Amino acid sequence: MGAVWSALLVGGGLAGALFVWLLRGGPGDTGKDGDAEQEKDAPLGGAAIPGGHQSGSSGLSPGPSGQELVTKPEHLQESNGHLISKTKDLGKLQAASWRLQNPSREVCDNSREHVPSGQFPDTEAPATSETSNSRSYSEVSRNESLESPMGEWGFQKGQEISAKAATCFAEKLPSSNLLKNRAKEEMSLSDLNSQDRVDHEEWEMVPRHSSWGDVGVGGSLKAPVLNLNQGMDNGRSTLVEARGQQVHGKMERVAVMPAGSQQVSVRFQVHYVTSTDVQFIAVTGDHECLGRWNTYIPLHYNKDGFWSHSIFLPADTVVEWKFVLVENGGVTRWEECSNRFLETGHEDKVVHAWWGIH
């Protein structure tokens, strides 16, 4: 058993050594890798060194030529670093001279931060030869010539932004608001004056022989006889009242209110038993206070099936009206009779009627 264990240990050691050798590669590969590294280091030093691989050295032993390849690139890198420092110093001198020549454009440097970085030269890139340095200098001068119009554009844009900010600030000031309000008031006053002139001309066009109280159907009911002056006064008051409701806040143009324009309270009352809770009784008529047959005035339920509501109507006026049944916001039933007529007179009154019966 001891011999078996020793054989297994020896075999395992050999297998492990072979596995490690396969992972690291053969001894010939190291020479190739060293040559590849030397070839990569050669361009960094500038020009290739002649005879670098002509010394006859094999891949197993690099020899003294490999040491020369290692030391020379370091020397070239130092020289390149010296060249890089020179390019940095020259760039700083050019920037300082440009700022001294153009001191007024220092403000425009902030606007260059918003320009894409691809439009500015990268002067900190390492130069590998004097030819590349001369090219970088030409590119720097060309890009600086391009930067000058970009700086002017940023300066103009800054002026536009400042002008817009000044206008916004002026709009927020209370003095500008006062000026705007005064201008609006003057325009509204001029519009009111022009409308007053038009209304005065329309009043002059009203025929003097028209009577505003003659309302009736088939001569069955006649309005009280009015003289000419009363007819004109009533006509003008009715016209002014109608226009005053259409135009908001313009009732001040009525200088004198005639005595016939006073109002009386009329209480409409009817008995009707509705079938549902959503139904109610309303009144409508040809006068604007009654909805002009387009809308209705709801009546309030009292008790025992009675509905009533008080409405103000102009005195000495004949109106045509009727009760209606309303359900869900719409008229579902009208009185089964002809239209009713009412003479308002000069005193308050109560109009009690039965549904569908005159």
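Every residue, even glycine, has its Cβ placed from backbone N, Cα and C.
Heads up, this one's the original sequence, none of the swaps are in it.
The following features are taken from Swiss-Prot:
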DOMAIN    258-357  domain 'CBM20'
MUTAGEN   Trp203 to Ala  Abolishes interaction with GABARAPL1
MUTAGEN   Val206 to Ala  Abolishes interaction with GABARAPL1
MUTAGEN   Trp293 to Gly or Leu  Abolishes GYS2- and glycogen-binding, and leads to rapid degradation
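Trp293 (mutagenesis position) falls within neither a helix nor a strand when secondary structure is assigned with DSSP, and so counts as coil. Within the model, the domain 'CBM20' (258-357) shows a mean pLDDT value of 90, rounded to a whole number. Contacts of Trp293 (mutagenesis position) defined by a Cβ separation under 8 A and a same-chain sequence distance of 6+ are given as Thr284, Gly285, Asp286, in order along the sequence. Per-class residue totals from DSSP over the domain 'CBM20' (258-357), listed helix then strand then coil: 6 helix, 55 strand, 39 coil.
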